[in-house]
Structure formats: structure tokens, C-alpha cells
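Below is one structure; the comments refer to it alone.
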Amino acid sequence: MTVMSGENADEASAAPGHPQDGSYPRQADHDDHECCERVVINISGLRFETQLKTLAQFPNTLLGNPKKRMRYFDPLRNEYFFDRNRPSFDAILYYYQSGGRLRRPVNVPLDMFSEEIKFYELGEEAMEKFREDEGFIKEEERPLPEKEYQRQVWLLFEYPESSGPARVIAIVSVMVILISIVIFCLETLPELKDDKDFTGTIHRIDNTTVIYTSNIFTDPFFIVETLCIIWFSFELVVRFFACPSKTDFFKNIMNFIDIVAIIPYFITLGTEIAEQEGNQKGEQATSLAILRVIRLVRVFRIFKLSRHSKGLQILGQTLKASMRELGLLIFFLFIGVILFSSAVYFAEAEEAESHFSSIPDAFWWAVVSMTTVGYGDMYPVTIGGKIVGSLCAIAGVLTIALPVPVIVSNFNYFYHRETEGEEQAQLLHVSSPNLASDSDLSRRSSSTISKSEYMEIEEDMNNSIAHYRQANIRTGNCTATDQNCVNKSKLLTDV
């Protein structure tokens with residue numbers, strides 16, 4: 001190895017074998033110098049050799065920045081030593097050689113290779129490309145409010161795992177949702193059901209009919225429902241004013257479900273008040289039909305649990321990622337229903353006791369047969385109809401089985417991504433900086449070696465520099481174009 005300081009470069013150029021006539025421009029000398037410079041990298045005993053210009057393509061990385069890699073230099077062996085994973089470095093070095101292409105070796109686990117990417121500081125862009133190649137779905141960024149109190153409120157209501165009070169609020173919210181769903185179901189029991197078509201009781205006193213009309217505001221179910229709606233409204237309003245973006249707030253499907261969950265209550269309340277004030281019996285039947293439809297919307301409150309349930313979130317993400325496969329499944333079922341309903345109709349057309357009066361009437365039979373449900377309310381009686389029914393069931397099994405592996409694969413991906421430990425969580429939320437400041441480097445250096453050890457290494461390196469410079473000058477085996485220069489900001493080695 002030949003090592004020399006930048007301040008002695010002119011002296012070395014005067015030695016035998018170094019041109020002095022100026023026939024070679026300095027720029028050309030510098031280019032040849034850069035071309036011939038090589039560096040040895042030792043990865044746990046396995047030595048790699050490459051050119052410095054290859055590493056210099058990415059100056060913000062650990063190997064591409066001379067200051068960053070300086071603390072790993074071994075002056076006695078004239079190489080950089082890293083006690084890291086060997087198989088991973090093949091891909092790391094190829095990243096420099098290929099100009100930015102990163103491929104994980106098949107024998108290196110995903111989390112281990114991610115740690116190597118972070119150690120060599122390849123940057124967030126390289127990590128994102130790596131995750132994309134590995135099949136990771138890019139997660140949406142979730143910005144936080146800028147104001148401190150607004151951020152605290154947002155974390156309190158939006159992220160239950162952020163603090164203890166946030167968990168308490170999440171538990172209260174889940175309990176209120178469950179109570180609301182239980183009330184929605186219990187009020188339909190015959191023993192507790194209040195007939196909305198006639199909300200009153202008749203008593204006869206001295207040949208006089210007295211009608212006592214029940215008041216909805218005294219109904220226990222309505223009172224409990226009101227308390228639940230108060231909590232839902234409070235939670236929605238607080239999260240709206242604390243959210244970082246009002247536009248993104250309304251784009252979130254969960255917030256849309258929250259709004260839909262409370263609208264039926266206010267519509268029902270307004271309708272009841274209008275009926276009591278107007279007392280128009282002619283419009284009562286119409287309003288009751290509308291109210292029944294509106295009350296049905298309350299069942300969507302069960303989806304509010306997905307805000308606090310990882311399982312429901314995984315299911316939703318799986319369905320969202322599998323929309324193409326689900327669309328193909330529905331399309332195949334649609335084709336099968338048309339084909340087999342038509343076939344069974346014509347196969348049973350001559351049968352007097354046929355259950356299939358028309359092709360649309362046979363749609364139901366085709367659907368339940370292809371999904372292998374088979375209610376038995378409609379069935380073929382002829383031999384031809386039974387053959388069609390058998391083919392319909394077989395085709396249904398094959399049709400449903402085709403997209404299932406893709407959907408299961410998506411579910412496994414989202415499930416493992418949500419349930420794996422902190423190590424995988426760091427992989428999915430990695431944010432490695434592109435640049436490291438000198439203060440960070442000094443802190444990391446101090447944590448690696450002590451000051452006395454560093455001074456000893458520096459002294460040995462200076463002695464090595466002087467030794468190799470004198471040896472090369474005496475032998476005259478090196479020229480100015482293949483000399484290695486060492487100064488305060490740059491360390492170059494030649495092997």
C-alpha cells in the first residue's frame with residue numbers, strides 16, 4: 001500500500017519515475033488517480049475490493065463518505081473492517097456498483113437485511129424501493145397537528161396506544177358502541193317493542209274513551225340512545241377540531257361512518273317533534289316507513305368498532321387490497337348464474353311440476369347452488385335438470401376457489417404486519433437520515449473507541465504513512481497518478 005499526505009504530493013512528484021515536464025495536465029492526472037484508487041473492505045473476515053469512485057457515487061452513505069467510514073479504518077491492515085453480516089454485503093456493494101439497484105439475497109432474512117440498509121445509511125429512498133420490491137404496500141402518512149394542545153387532543157382520541165388516558169377513552173368509546181348496538185337489538189323484542197303505528201293506550205271511563213298517547217321522550221330506549229348519541233357527537237366534534245386537516249378528515253371512511261351513525265337519531269327526533277306539533281295522521285304511515293329505514297342505518301355503528309379493533313382493520317385492508325379478485329369472483333358468478341339458470345329452465349321446461357317458471361326465477365337457484373348453500377326450496381326433478389345442477393355445483397366450487405389464495409395471501413400479509421413485534425415495526429416505519437452531522441459522527445466515534453485508543457491508532461497510522469512513503473520513494477515503483485493522498489478530510493487507500 002502507498003499512502004501519502006496531500007502536503008507532500010509535490011515532493012513525491014519530484015522523485016524518480018514522476019514526470020516533471022508538464023506533459024500531463026493536472027486534471028488528467030487527477031482523473032487517472034481517481035480511476036486507479038482502490039479500497040479493501042473487510043466484512044467479518046471476508047475481504048471485498050472496489051474502487052473509491054464506485055463508493056463516491058453515494059456520498060451521503062456510510063461507505064461513500066470518507067468522514068463516516070474513517071472510524072472503521074484499520075491502518076495496520078490498510079482496510080476498513082465491519083463486523084457485519086457477510087451475505088448481505090454482496091447486495092450492499094452491488095448497490096454502489098449498479099448505481100442504486102438493491103436486491104436482497106435469498107438467504108438473508110428480511111429484518112436482517114433491513115438492519116444492514118440502516119447501518120450502511122443507504123437512505124430512506126433506498127429503503128422505500130427495497131420495501132416496494134419486497135411487496136410491502138406503502139403506508140399512508142399520518143400527520144399530526146402543529147399546535148401542542150391540538151396534538152395532545154388528537155392523540156388522545158385517535159391513537160389509543162399513545163397514553164393511559166387515551167386507552168381509557170378508547171374503552172369508554174367501545175362500551176358506548178356496544179350499549180348502542182344492544183339497545184338497537186333489544187327494542188325489537190316483542191315483549192319490549194313499542195308499536196310505532198299506534199303509540200297510545202285506550203281506557204273507557206263512564207262511556208268515555210280516553211286515549212293516553214305514549215311519549216317517545218319517556219321511552220327508556222330513547223333515553224339510553226340519547227346518552228350514546230351525546231358521546232358520539234362529542235367525540236366527533238372534538239376530533240374534527242383537533243384534526244390536522246379538515247379536508248382529510250371528511251375523506252376518511254371511519255369519520256364518514258361516525259357521521260352516518262348519529263344522523264338517524266336527529267332525523268328521528270325531528271320527525272317525532274314535527275308529528276307532535278302537526279298531529280297529521282295522514283302522513284303518519286309515510287313517516288313511519290321512513291323512520292324504519294333510517295333506524296336501519298343505526299346498524300352501521302358496529303363498524304365504529306373497527307377504530308379500536310385490529311382484526312376489523314385487517315379485514316378491511318384485506319378486502320380493499322383484494323377488490324380486483326373480488327370483482328373477478330362476482331363476474332364469474334354472474335356468468336355462471338346466467339348459464340345454469342338458462343340451462344335448468346330449458347331442462348325442466350317439459351316438466352309439469354317444475355319449480356322454474358322462468359329464467360329470472362331460476363337465478364336464485366343458480367346462486368345458492370354455485371355457492372354450495374342449497375336451501376332446497378327449488379330443485380330440479382328431471383334427469384337433465386339434475387345433471388345441470390351437478391355441473392352448477394362443481395362450477396361454483398371451482399369459481400369460488402380461484403381467487404381465494406390471493407385473498408388469503410393478502411390477509412396473511414396484513415395480519416403479520418400488524419401482529420409482529422417491535423423489530424418488524426421498526427422495519428415498517430424506518431426513517432434513516434441521509435446525512436449525519438459531524439457532531440453525530442463524533443458521538444458515535446466516542447461510543448466505539450476511547451480517546452486514548454483513537455490517539456494510538458492515529459499515531460500508528462501516521463507512522464505507517466511515513467513508512468510507506470519512504471519505501472515507495474526508494475523503490476520508485478509508483479507514480480504521481482497512483483499515489484494515495486491522505487489529509488484531514490480524505491483518506492484514500494491503494495492495494
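Every residue, even glycine, has its Cβ placed from backbone N, Cα and C.
Record note (Swiss-Prot) on the mutagenesis of SER309 to Thr: In ADMS: Dominant negative mutation that abolishes channel activity; leads to myokymia, neuromyotonia, spontaneous epileptic seizures and premature death. Shown in sequence order, the list is empty: the chain has no residue 6+ apart in sequence with a C-beta less than 8 angstroms from the C-beta of SER309 (mutagenesis position). DSSP classifies SER309 (mutagenesis position) as coil under the three-state reduction.
Quoting Swiss-Prot on the mutagenesis of ALA352 to Arg: Is not blocked by the scorpion mesomartoxin. In this structure, ALA352 (mutagenesis position) belongs to neither helix nor strand by DSSP; it is coil. Sequence-distant neighbours of ALA352 (mutagenesis position): no residue of the same chain at least 6 apart has a C-beta under 8 Å from its C-beta.
On its own chain, HIS355 (mutagenesis position) has GLU348, TRP365, ASP377, MET378, TYR379, PRO380, VAL381 as residues at least 6 apart in sequence with a Cβ closer than 8 Å to its own Cβ. Here the residue is the original one, while Swiss-Prot reports the published mutagenesis HIS355 to Gln with the comment Is not blocked by the scorpion mesomartoxin.
For SER357 (mutagenesis position), the number of other Cβ atoms no farther than 10 Å from its own Cβ, over all displayed protein chains, is 10. Among the mutagenesis entries in Swiss-Prot is SER357 to Pro, noted as: Is not blocked by the scorpion mesomartoxin.
Under its mutagenesis entries, Swiss-Prot includes TYR379 to Val with the note: Is blocked by the scorpion mesomartoxin, with an IC(50)=16.60 nM.
As a published mutagenesis entry, ARG443 to Cys appears in Swiss-Prot alongside the note: Abolishes phosphorylation by PKA; when associated with A-446.
Quoted from Swiss-Prot for the published mutagenesis SER446 to Ala: Abolishes phosphorylation by PKA; when associated with C-443.
Residues near ILE400 (variant position) in space but far in sequence (CB under 8 A, at least 6 apart, same chain), listed by position: LEU329, LEU333, MET370, THR371. Quoted from Swiss-Prot, the note on natural variant ILE400 to Val is: In RNA edited version.
Other Cβ atoms within 10 Å of the Cβ of TYR379 (mutagenesis position), summed over all protein chains shown, number 16. Look at ILE400 (variant position): DSSP puts it in a helix.
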